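To start, the structure itself, in structure tokens.
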Amino acid sequence: MASSSCFLRSILFSSPTNLRSNHHLPTFFPKNYLICSHSTSSRFESLSVSSIGTGSTKKSSDTRRKVKSMATTNIGKEEKKRVEIYDLEENLVIDLAKFTADLSDKFCKERGAFTVVVSGGSLIKSLRKLVESPYVDSIDWARWHFFWVDERVVPKNHDDSNYKLAYDSFLSKVPIPPGNVYAINEALSAEAAADDYETCLKHLVNTNILRVSESTGFPKFDLMLLGMGPDGHVASLFPGHGLCNESKKWVVSISDSPKPPSERITFTFPVINSSAHVALVVCGSGKAEAVEAALKKTGNVPPAGSVSAEDELVWFLDKPASSKL
């Protein structure tokens, strides 16, 4: 079966013994936003929304790290959207780890599995607290199913590989079963690899590992963890590229990426936006303009501005990334 390629390769290439020997292992949100009130000390008191649809609020019990907490809701949708701004990147990753671990606990208890999608780039570094105590010992890693929102069509031991990045910094440090790590078949062409990955996802839907969104018919991942480029791209969906408008396919190939390597595969926006929870993690002043454009939705809105979620979208920003808001 076509789907077996994805599963077999996820097993073969998730184990370090099967990697090649040369792979080295060891004024925005008008009218309906909420913003924190600054305390007189060096700490900040943030507000969060407990039920955005009703407008009710509560004080957050954690006033240690957040500089601001903003919230809004999409008109006509139940989706919740939060923007969390942190004084230091280190504090951001602490809260991101708790956010991820809490969702893992929720879905493992509710459905016996936790489907997680990651991007490449700086996002993987932001997951570093998950491989430390207490999470490395408390998370039910055996129930995780691990995917990539996009991948470069290169060997898995190549420096451009999102698989290698995730393996070196994350997968090699946690006991996710190798068969639950879904890597692409990089021996195929970009187009064939995209088709193979989509077939793999459909098989997981048929076996009830992946849910399907009742509203869109696309796969519904439990958590999508995304980074954003300085140009506002997410996954391998770049500003002005036609793939941003793809509305039918789950996974597509790209052969003309403006960033090398040129050949990649990527989830489409309907798949990304059908996720239950999405975290968009952005750090650094070099991305501040794209953050501003994505959240204010003015001018040429970058792809990141098109990201949504069925249950909750959370932007995790450090102060430099939020400096133009």
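Note: Cβ is positioned from N, Cα and C throughout, glycine not excepted.
Here is what Swiss-Prot records for this protein:
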type: MUTAGEN; residues: ASP150 to Ala; note: Abolishes enzymatic activity
type: MUTAGEN; residues: ASP231 to Ala; note: Abolishes enzymatic activity; when associated with A-233
type: MUTAGEN; residues: HIS233 to Ala; note: Abolishes enzymatic activity; when associated with A-231
type: MUTAGEN; residues: LYS324 to Leu; note: Abolishes targeting to peroxisome
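Structure coloured by features recorded in Swiss-Prot.
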| residue | record | DSSP (3 states) |
| --- | --- | --- |
| ASP150 | mutagenesis position | strand |
| ASP231 | mutagenesis position | coil |
| LYS324 | mutagenesis position | coil |
Proximal residue to LYS324 (mutagenesis position) among mutagenesis positions ASP150, ASP231, HIS233 (C-alpha distance): ASP231
Between ASP150 (mutagenesis position) and HIS233 (mutagenesis position), the C-alpha gap once rounded to whole angstrom: 12
Cβ-Cβ neighbours of HIS233 (mutagenesis position) (radius 10 Å): 24
Per-residue Cβ crowding (10 Å cut-off), top of mutagenesis positions ASP150, ASP231: ASP150
